[in-house]
Amino acid sequence: MASKDVEEGVEGPICWICREEVGNEGIHPCACTGELDVVHPQCLSTWLTVSRNTACQMCRVIYRTRTQWRSRLNLWPEMERQEIFELFLLMSVVVAGLVGVALCTWTLLVILTAPAGTFSPGAVLGFLCFFGFYQIFIVFAFGGICRVSGTVRALYAANNTRVTVLPYRRPRRPTANEDNIELTVLVGPAGGTDEEPTDESSEGDVASGDKERDGSSGDEPDGGPNDRAGLRGTARTDLCAPTKKPVRKNHPKNNG
């Protein structure tokens, strides 16, 4: 009831962690809107330090954070019973593993360096079985060590680090100029393109040139269509006729 009375008497945005008015100290840490839009940076930093989360549980946006180690480290932080048990289990497994590896190595060296007939085949087989089962135990214990060490490491980091939350940067939306981009065809280099004109286009150009020459005055010649065809043939023959090179009289080949 007291929290509801406080929320009803507050005007403006409310921090979703402490349920108090944010004021000018609030930040927008993620893409959430509405009641989860603004939060106190101190409240969110404390929550992230304890929970060791890196993203918002609602919008799944990763927080922009900066982690700093405290100047005075707390080597033995306050822990619950389960955490104390996990720490004790971790230390016991590590000590047992080191002692077992040392004993197995020492026994193996003794067997290898002992003279022939010192140990019976049964004793050697028993040692090998014990060593194999012990290695299996070490493998499974190593998995438990990794799991417990992760919990202990998170607890140690939560008590000796400070997380600072930075404001959220919303993705930049494209502007109107970027949406209305038009593609333009680039013109080739000066001097024309490499494509050759087709036969149809060349014939059309020749025909248009003939029409311009024949119909410039607007009147047909006296000879009629046959004369025009003859003129076109003559013009084409003159244009296509090869040019003769001048012959030099004083050239030695010509004199011979």
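Using the three backbone atoms N, Cα and C, a Cβ is placed for every residue, glycine included.
No noted substitution is present; original residues retained.
Swiss-Prot lists Cys15 to Ser among its mutagenesis entries, and the accompanying note reads: Loss of B7-2 and ICAM-1 surface expression reduction; when associated with S56 and S-59. The secondary structure of Cys15 (mutagenesis position), as reduced to three states from DSSP, is coil rather than helix or strand.
A simple way to gauge crowding: the CB of Cys43 (Zn(2+) 1 binding site) has 18 other CB atoms within 10 angstroms, across all the protein chains here. Annotation comment: Swiss-Prot describes Cys15, Cys18, His40, Cys43 as Zn(2+) 1 binding site.
In this view, Ile17 (mutagenesis position) is surrounded by 13 other Cβ atoms within 10 Å of its Cβ, with every protein chain counted. As a published mutagenesis entry, Ile17 to Ala appears in Swiss-Prot alongside the note: Unable to down-regulate cell surface MICA and AICL; when associated with A-47.
Among the features that Swiss-Prot reports, Zn(2+) 2 binding site is placed at Cys30, Cys32, Cys56, Cys59. Long-range C-beta contacts of Cys30 (Zn(2+) 2 binding site), restricted to its own chain and to partners at least six residues apart, with a cutoff below 8 Å, comprise Leu36, Cys56, Met58, Cys59, Val61, Tyr63, Tyr168.
Here Swiss-Prot notes a mutagenesis experiment, Trp47 to Ala, with the remark: Unable to down-regulate cell surface MICA and AICL; when associated with A-17. Long-range Cβ proximity for Trp47 (mutagenesis position), meaning a same-chain Cβ under 8 A and a gap of 6 or more residues, is found for Ile17, Asn53.
DSSP classifies Trp47 (mutagenesis position) as helix under the three-state reduction. Among the mutagenesis entries in Swiss-Prot is Trp47 to Ala, noted as: Complete loss of host receptor tyrosine kinases (RTKs) internalization and E3 ubiquitin ligase activity.
What Swiss-Prot says about the mutagenesis result for Cys56 to Ser is this: Loss of ubiquitination; when associated with S-59. Loss of B7-2 and ICAM-1 surface expression reduction; when associated with S-15 and S-59.
Under the heading of mutagenesis, Swiss-Prot lists Cys59 to Ser and annotates it as follows: Loss of ubiquitination; when associated with S-56. Loss of B7-2 and ICAM-1 surface expression reduction; when associated with S-15 and S-56.
For the mutagenesis experiment Tyr156 to Ala, the note given by Swiss-Prot reads: Reduced cell surface modulation of both DC-SIGN and DC-SIGNR. A helical conformation is recorded for Tyr156 (mutagenesis position) in the three-state DSSP classification.
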Nearest-integer angstrom distance between the alpha carbons (Cα) of Cys32 (Zn(2+) 2 binding site) and Cys15 (mutagenesis position): 13
Shell of the Zn(2+) 1 site beyond Cys15, Cys18, His40, Cys43, same chain only (C-beta within 8 angstroms of their C-beta centre): Trp16, Ile17, Arg19, Glu20, Val22, Val39, Gln42, Leu44
Spatial neighbours, same chain, of Cys15 (mutagenesis position) - Cβ under 8 Å, 6+ residues apart: Glu21, Val22, Gly26, Val38, Val39, His40, Cys43
Nearest-integer angstrom distance between the alpha carbons (Cα) of Cys18 (Zn(2+) 1 binding site) and Tyr156 (mutagenesis position): 25
